[in-house]
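Notes for the one structure printed next.
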Amino acid sequence: MEGISNFKTPSKLSEKKKSVLCSTPTINIPASPFMQKLGFGTGVNVYLMKRSPRGLSHSPWAVKKINPICNDHYRSVYQKRLMDEAKILKSLHHPNIVGYRAFTEANDGSLCLAMEYGGEKSLNDLIEERYKASQDPFPAAIILKVALNMARGLKYLHQEKKLLHGDIKSSNVVIKGDFETIKICDVGVSLPLDENMTVTDPEACYIGTEPWKPKEAVEENGVITDKADIFAFGLTLWEMMTLSIPHINLSNDDDDEDKTFDESDFDDEAYYAALGTRPPINMEELDESYQKVIELFSVCTNEDPKDRPSAAHIVEALETDV
């Protein structure tokens, strides 16, 4: 993947952009203020586009747009990433991966990626809601259901499409209703895998999100394989058990439940030392029903990638139980 310095603000529509847009029929996408904001990510916002022309009922879309406050330097980077995501997403067809709908320009001239509306909230939204309500961890059965659906999506990406997702975490999983559907989203930083499930392209760069990175992505010259997604998958299960972000301890005083987070309490050295390792679990908070979840989390977060299961093995192990 090219470095940021190699990108320049385009003065006119690039040939790559033209080729992607030409394959998309003309679609009237409203300006951002006229759509409900669903969420946001690095450099982008996601909106809900309701489609019911002339009284007809159409399924809504989720529309991803570049954040308007981005400066020109970063805008070109995010535009390329959005175009890459559109190209990849258009080739994917799986019930556990958010579907492609269109790639076009909105009425305000901004680039838009229209996707299947996978659900009202991300898994991260549900985790935060549960944490703020001081609720218990998600039931083991729900965690295993999420695990199976995510693993099916990853199996498809790894085996059939030879793609590493590259940024698995709770905020990149969308949920509809009461876990009626579970879909992986945000394939904008995906990387090609070779026949050995390894990222060998010298131009490819693993992006990920820091707390979910495996050891091989933290270390210099680490070899990235499909097992990088598996490590992050394991930490996503950990999120559902702990209602926390990996390696972020908001309070060092377990006896003071009302203690609020103070940046001065954050231990940078301990945080960076913990990256790529398996975070601890308070076993006293989890009953015996979580045994299979804990076992799956543990094997997926082994530091040596060779000791982690493939997505296909996870699917095989879970399909008989969920």
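Numbers run from 1 along the shown chain.
A Cβ is built for glycine as well, from the same backbone N, Cα and C atoms used for every other residue.
Original residues fill every noted site, and no substitution is shown.
Source: prediction; values computed, not measured.
Here is what Swiss-Prot records for this protein:
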- Asp167: active site, proton acceptor (ACT_SITE)
- Leu38, Gly39, Phe40, Gly41, Thr42, Gly43, Val44, Asn45, Val46, Lys64: ATP binding site (BINDING)
- 32-322: domain 'Protein kinase' (DOMAIN)
- Thr9 to Glu: TP53-binding (MUTAGEN)
- Thr320 to Ala: Decrease in the binding to DLG1 (MUTAGEN)
- Val322 to Ala: Decrease in the binding to DLG1 (MUTAGEN)
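Sorted by the number of other CB atoms within 10 A, the recorded positions Asp167, Thr320 start with Thr320, the lowest. If you take the Cα of the residue listed as 'active site, proton acceptor' and the Cα of Thr320 (mutagenesis position), they are about 28 angstrom apart, rounded to a whole number.
Looking only at the domain 'Protein kinase' (32-322), the predicted model's pLDDT averages out at 86.
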